[in-house]
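Inspection log for the structure reproduced underneath, given as structure tokens.
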Amino acid sequence: MEVDEDGYEVPSSSSKGDKKRFEVKKWNAVALWAWDIVVDNCAICRNHIMDLCIECQANQASATSEECTVAWGVCNHAFHFHCISRWLKTRQVCPLDNREWDFQKYGH
């Protein structure tokens with residue numbers, strides 16, 4: 001064993017004159033992501049959460065996916081913003097667990 005500049009022991013095979021064991025010539029990084037929601041359909045209109053809600057589908061000439069956003073409650077349930085807004089006009093609770101509704105976040 002040899003000792004490096006900081007006083008740590010290093011194997012003698014890793015001394016400066018030895019050839020490298022391998023060299024990284026190319027590295028392809030891959031990243032994955034996922035939503036923090038279990039169900040990917042809006043429980044109010046039953047459309048996929050990333051598709052237009054039924055209100056936006058009815059007005060498809062003027063609606064875009066940027067206008068049809070997703071809203072999460074503090075209970076972590078997600079709905080189309082238009083759907084949950086319409087629901088909250090009559091009841092101030094989550095449609096799935098009946099807890100008082102508070103927005104956690106909304107957007108894409």
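Placement of Cβ uses the backbone N, Cα and C atoms for every residue, glycine included.
Secondary structure from DSSP puts Cys42 (Zn(2+) 1 binding site) in coil. If you take the C-beta of Cys42 (Zn(2+) 1 binding site) and look for same-chain residues 6 or more apart in sequence within under 8 angstroms, you find His48, Ile49, Cys53, Ala78, Phe79, His80, Cys83. Sequence annotations record features per position, and here Swiss-Prot assigns Zn(2+) 1 binding site to Cys42, Cys45, His80.
The annotation Zn(2+) 2 binding site is assigned in Swiss-Prot to Cys53, Cys56, Cys68, His82. Taking Cβ-Cβ distances under 8 Å and a sequence gap of 6 or more within the same chain, the neighbours of His82 (Zn(2+) 2 binding site) are Cys53, Glu55, Cys56, Cys68.
Among the mutagenesis entries in Swiss-Prot is Asn59 to Cys, noted as: Loss of function; when associated with R-68. DSSP assigns Asn59 (mutagenesis position) to coil in the three-state reduction, placing it in neither a helix nor a strand. Less than 8 angstroms from the CB of Asn59 (mutagenesis position) sits no same-chain residue that is six or more residues away.
Mutagenesis annotation in Swiss-Prot: Cys68 to Arg, described as Loss of function; when associated with C-59; the structure shown retains the original residue.
In the structure as shown, the Cβ atom of His77 (Zn(2+) 3 binding site) sits within 10 Å of 21 other Cβ atoms. Taken from Swiss-Prot, the feature Zn(2+) 3 binding site applies to Cys75, His77, Cys94, Asp97, supported by similarity to another entry.
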Relative to the Cβ position of Cys94 (Zn(2+) 3 binding site), how many further Cβ atoms are located within 10 Å?
21
Three-state secondary structure, Asp97 (Zn(2+) 3 binding site) (per DSSP):
coil
Quick one: of Cys45, Cys53, Cys56, Cys68, Cys75, which of the recorded positions has the smallest count of other CB atoms within 10 A?
Cys75
